[in-house]
Amino acid sequence: MGSAFERVVRRVVQELDHGGEFIPVTSLQSSTGFQPYCLVVRKPSSSWFWKPRYKCVNLSIKDILEPDAAEPDVQRGRSFHFYDAMDGQIQGSVELAAPGQAKIAGGAAVSDSSSTSMNVYSLSVDPNTWQTLLHERHLRQPEHKVLQQLRSRGDNVYVVTEVLQTQKEVEVTRTHKREGSGRFSLPGATCLQGEGQGHLSQKKTVTIPSGSTLAFRVAQLVIDSDLDVLLFPDKKQRTFQPPATGHKRSTSEGAWPQLPSGLSMMRCLHNFLTDGVPAEGAFTEDFQGLRAEVETISKELELLDRELCQLLLEGLEGVLRDQLALRALEEALEQGQSLGPVEPLDGPAGAVLECLVLSSGMLVPELAIPVVYLLGALTMLSETQHKLLAEALESQTLLGPLELVGSLLEQSAPWQERSTMSLPPGLLGNSWGEGAPAWVLLDECGLELGEDTPHVCWEPQAQGRMCALYASLALLSGLSQEPH
């Protein structure tokens, strides 16, 4: 079963935000961090096919302004009662018999049920508050250390302006049951008969605390000589203005060009993907476009010698099993472009990083860009999916899931519409059902799955994770292949 918290968030946002202005919170752990006036950074996406992520920086707007004072009060909107229930059952039976011969009969039933009842309300900052706030206060000097770091990396910074929160503690329960029975008889001199039955029940309960944020809206900060707040963010506007043009810095052979701060690793990746083609027309927004994007990235990996590939794979397998190592590696690569040489890391993250840098500590673009893309895809996936990818990498069974995910992405077009697809037996391998690796990989993406008659119910919200899963499988599989 997929994340119960994410399912609740998805249902609430569908009902209360038809304009698509709210950003869903993706984990219960981070749900308390998104509060009005809190500052967040927008982590650029490594692909056109999944959305950027927002990350709290543990600062409030008051931390970067002076004179020091509490934030103005927020407005509380009216409460909405949300109730969502699902109860479904599929059952069937079969009997095979011939006169005077063996008889075999069996039956099975599968049921799913869940229910959620909660009150949700909004907290928002009055738009007029920003004008008053910026008139009465100004940027703190010297600039806050965290802002200095974000400036050096060229990150865009936003402030949370509105949130949807739970009014009381909510318990979400989802149950999945399977039952089966069978009997047989073998006539003859000695009649042999037998029967059996069994059941399996899974129950997942998640408690969402009172005041948990389910979704939020943001405004963009623009920091120059003073602070401005853009209530309608402009994709072309940067929080920190780049240095004056004409500034040149030296480069070293095989290393990243030392570009002015503000040209982040992710922007270098996008430049690499487009290769002179306008961003809007780089790739079509369908499976063919996704496959073309992944192939563009993987071309660099095909040139690596087997020894380096093996070292990289061993490090990546370790990173997939260690969430802290994954975050440390992502952070190091993000800083590597704008801050110069990267600091060495320990453990599996360090093993991967050693494959991507020169002795000077500078990143090698031909190696770093594909890994940055891969990490961007991996961060879209859950910890459970990471562990399954590590196991598939170890057992060299990546191709089966890759073909299955690719087939589903191709069949489900257009991705913006719900649909139901049958699964060809040839793509399912030896097992399909609750707990099977392929089942769990898809279930964690937010898809509804059918077992007895294998099928998938496509949900538009699953697009980002499914595309990221395909990219992860394709790149890991490509690294694992022997050179042609």
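Heads up, residue numbers simply count up from 1 along the chain you see.
Every residue gets a Cβ built from N, Cα and C, even glycine.
Note that the structure is a prediction, hence the values are computed from the model and not measured.
Sequence-distant contacts of Glu15 (mutagenesis position), defined as residues of its own chain at least six apart whose C-beta falls under 8 angstroms from its C-beta, comprise Phe80, Phe82. Among the sequence features in Swiss-Prot, the mutagenesis site Glu15 to Lys is noted as follows: No spontaneous pyroptosis-inducing activity; when associated with D-192.
According to Swiss-Prot, the mutagenesis experiment Arg174 to Glu carries the annotation: Reduced ability to form a pore. Counted within 10 Å of its Cβ, the other Cβ atoms near Arg174 (mutagenesis position) come to 20, all protein chains included.
What Swiss-Prot says about the mutagenesis result for Cys191 to Ala is this: Abolished palmitoylation and ability to form a pore and mediate pyroptosis. Prevents binding to small molecule NU6300.
While the structure shown retains the original residue, Swiss-Prot records the mutagenesis experiment Asp234 to Lys with this note: Does not affect ability to induce pyroptosis. Taking Cβ-Cβ distances under 8 Å and a sequence gap of 6 or more within the same chain, the neighbours of Asp234 (mutagenesis position) are Gln220.
Every protein chain considered, the tally of other Cβ atoms within 10 Å of the Cβ of Lys235 (mutagenesis position) stands at 6. Here the residue is the original one, while Swiss-Prot reports the published mutagenesis Lys235 to Asp with the comment Does not affect ability to induce pyroptosis.
Record note (Swiss-Prot) on the mutagenesis of Phe283 to Tyr: No effect.
Here the residue is the original one, while Swiss-Prot reports the published mutagenesis Ser338 to Ala with the comment Abolished O-GlcNAcylation, leading to increased association with CASP4.
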> Hey, how far is Arg174 (mutagenesis position) from Lys235 (mutagenesis position), Cα to Cα, in Å?
Replying inline: 39
> Using DSSP and three states only, what is Glu15 (mutagenesis position)?
Replying inline: helix
